[in-house]
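Enquirer: Have a look at this one before I ask anything.
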Amino acid sequence: MIVPIVLFLTLCPSELSAWGSPGDPIVCGVRTETNKSIQIEWKEGRSEKLCQIDRLGHVTSWLRNHSSFQGLIGQVKGRPSVSYFPEGASYPRWSGLLSPCDAEWLGLIAVSKAGDTDMIVPGPTYKGKIFVERPTYNGYKGWGCADGKSLSHSGTYCETDSSVSSGLIQGDRVLWVGEVVCQRGTPVPEDVFSELVSLSQSEFPDVCKIDGVALNQCEQESIPQPLDVAWIDVGRSHKVLMREHKTKWVQESSAKDFVCFKVGQGPCSKQEEDDCMSKGNCHGDEVFCRMAGCSARMQDNQEGCRCELLQKPGEIIVNYGGVSVRPTCYGFSRMMATLEVHKPDRELTGCTGCHLECIEGGVKIVTLTSELRSATVCASHFCASAKGGSKTTDILFHTGALVGPNSIRITGQLLDGSKFSFDGHCIFPDGCMALDCTFCKEFLRNPQCYPVKKWLFLVVVIMCCYCALMLLTNILRAIGVWGTWVFAPIKLALALGLRLAKLSKKGLVAVVTRGQMIVNDELHQVRVERGEQNEGRQGYGPRGPIRHWLYSPALILILTTSICSGCDELVHAESKSITCKSASGNEKECSVTGRALLPAVNPGQEACLHFSVPGSPDSKCLKIKVKSINLRCKQASSYYVPEAKARCTSVRRCRWAGDCQSGCPTYFSSNSFSDDWANRMDRAGLGMSGCSDGCGGAACGCFNAAPSCIFWRKWVENPSNRVWKVSPCASWVLAATIELTLPSGEVKTLEPVTGQATQMFKGVAITYLGSSIEIVGMTRLCEMKEMGTGIMALAPCNDPGHAIMGNVGEIQCSSIESAKHIRSDGCIWNADLVGIELRVDDAVCFSKLTSVEAVANFSKIPATISGVRFDQGNHGESRIYGSPLDITRVSGEFSVSFRGMRLKLSEISASCTGEITNVSGCYSCMTGASVSIKLHSSKNTTGHLKCDSDETAFSVMEGTHTYRPHMSFDKAVIDEECVLNCGGHSSKLLLKGSLVFMDVPRFVDGSYVQTYHSKVPAGGRVPNPVDWLNALFGDGITRWILGIIGVLLACVMLFVVVVAITRRLIKGLTQRAKVA
């Protein structure tokens, strides 16, 4: 706790011992002795300290107006002995400027005792300091300790310090926090002050309070933390904070720019000073004599008044947001600020008051607590997305895509910002129950689902075809009659031409034949032999044309009959990879080492690796269930991008003032800093400096007509401290999200990326061997992640090391910390991002920066780019995954590496009995068929079902249960004998049922199918003709023939009946007409 004290300043008579010689620095001399009996009024809480007032504007006037003051002017060691924070503050270099202490002596500001709510800023080393002062947002505060004590290192309390003596305080025991210069400012009206405050609020939107005083209204704010900020004091209730501003120094021909004194005596009287200024009745330096005029006779009078220009830049004018003010004080210091805390997106939770309802073709999400913002629902390998806005939202999948029981996974976000994720379960119509239309496209594709309607439909179709054929025949006959009249002349001309051609050909053939006869007479014997050979060849010639039509049905059957891979793949592990030994409890302990390849399956399906060893009735399975197959970004080197803002500042100095002695100094380079900026900006920040000529002369507020110097600097800063991690994508590769189930029952979710093995889990590592895929428009996409909130986006970006304007990555930093502060040693940029325009008094800048936040908001995940929907996952390093909206076929398989995976097999056989109760689903499709098996087992084991079309394995529990393994078939009517092996016990089961044909899924708004493997069937546009005939008439050619004959006979009989009824009706109507 800081102990408040009341001390009295020890003073001595105001005798000025020496003023130095003309041209020397003016330093107020002091007496070495002190007069403790003389006291002045002192403010409560101030410690005993001395302030130097040398070479100050109005110093002579101040002394003259305070002639009754009996005190010590000046500090023994001079101002440089006072400590400053930050070190190396620039204003001590300008001895003509007022420090806060000086300004208080002149009555410009008032330093008050720090209260309990005032906070001392962290950063400086306070140990050994007796008095500390810093500007606060609404004043100037001082902290002090009593005699014999000094502040602790952190400044939070006073501690005993034997090296601190009472009486006069040495300068190195006084600490000024901040860089402050003061002057007599010009008051500003209330409306101007309100405009300045409004500008300040817009530049500091995230700052809630400064030193406990509200700047912006915030819903939630952080704890106080230090903030280094530039400010001006215009004499109002509080200071005005600034970021981007400009300063200029003006010189005015007034008494406050000169000091008049008598060498060795002290200040001139008021009358003497007025005479110097108005009549020139004194001597002085060159500037004073040029401005006021010095009489020649006074130049040699060394005892008269001498006036000299105060060696200071002049009076400071600050331009902030286009408003120019002459402040009372201008500074850069550390204050305590609270920042707005943005409510982060709530963690993924179960949605309270949310539930799922199953509707036709999709689901309905009901959110009771808040409206839905967005949601993604996945079932099997189909997904659908929706943007809500209400508490009840319908989300539809592909038409007819979902059949049977389906697990539903829902992830989304509510309007109140909370995220949720929960699972549901829906049972959709399966098999023929999913078809509820008559004489529609699905009816034509699945006649097996309409045992009565299909025959009626066939009869109607045949009758319609017959009628159409009769109509077509009549039309052709009519056309033939009409054509006889129209084409008769043309036919006559063609006949005459043909006759002439035949006669010409006959004459030509006769001539050729005569020539051949003459030659053959001479070679009669050769001709005879040749004739015999020809007769022999004719005996072996073809007896008639080949009947191609007999072979066509066979070829069609061969081409249209397809055998598809199973939806749930089963692979038997090689026994040589398994090493077993006997263990207690009738078990074998086995270790698996080696490698196996599992064929790829589609999302929602499982691939199994079956383990069995000779002599053991038991077997186990390792299962890989594919949850999704997506595109993932294969990241190149990452970098960090700040949410940067362009800044610039400038200071104009007249010629001869400060650094502008002979124009822009040669040493001022792109990395130089003006003294006016000494601690107002981070010297380690990324920026560029320069110096240019400005206006000069009286019109520009300068004594010298030569061009003044405009020192300018442009830089970038990150006021919000928001940083994005940008990861350019070298390529987009396939990755799978899988659920690995070990034979022991342990389950783990993995995300293998193409060509990269996962970490070893219980002796198992998975490598996904996916094919490459190319999508136009994705080559320059980069993953972007906001490091604070975790928001992710996809957008084009620059390659590492190439800061090209117009893309994300114009500024690239090597670390988060470098990006927060945009350090020059850790960031690169293009200096053209911030343009600079020089004006008469200052320089203004314009920004060409690309807003990273705006780009991220535009392409925020979830998003659809180049026909690919991108979502944000919950696992893995690469958190963005893409799903092509169009049906995408890829190839791939899983490589499973084993390094000592443990496996336990029972040596006791199980007794299994059961039957197949139902088969439903689709054939030659992506989802496959579901086989219902009711089994009773004497123990937990593994069941292996092998049919002619497919085989599968599933876990069997002790007792009676119903299991629904998935299998794949390539025909509509199933009638197969299967073998069930359950824990060493084998039995035969009969599998009968009908499956439906599933079309390639049709899209609805917001719905898409996840990427699937090309080796697994995915449906088609039309059924296989053989499957369709089997579904219509039954399995086998005999049934086809009988069915076709039956349909034709039915059509004939129906035709006869219809004709008979028609004739009878016509005859009846005719007889009635005659009677009438």
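Going from the start of the chain as shown, residues are counted 1 onward.
Yeah, the Cβs are placed from backbone N, Cα and C, and that goes for glycine too.
No substitution from the list is modelled in this structure, which keeps its original residues.
Relevant sequence annotations retrieved from Swiss-Prot are reproduced here:
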VARIANT   Glu15 to Gln  In strain: Isolate Human/United States/2/2009
VARIANT   Val197 to Ile  In strain: Isolate Human/United States/2/2009
VARIANT   Ile210 to Val  In strain: Isolate Human/United States/2/2009
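What's the neighbourhood like for each of these?
Expert: Under a cutoff of 8 A between CB atoms, and with a sequence separation of 6+ in the same chain, the neighbours of Val197 (variant position) are Val240. For the recorded site, Val197 (variant position), the DSSP three-state label reads helix.
Within 10 Å of the Cβ of Ile210 (variant position) there are 25 other Cβ atoms, across all protein chains.
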Enquirer: Which state, by DSSP, holds Ile210 (variant position): helix, strand or coil?
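Expert: Once the DSSP labels are grouped into three classes, Ile210 (variant position) ends up as strand.
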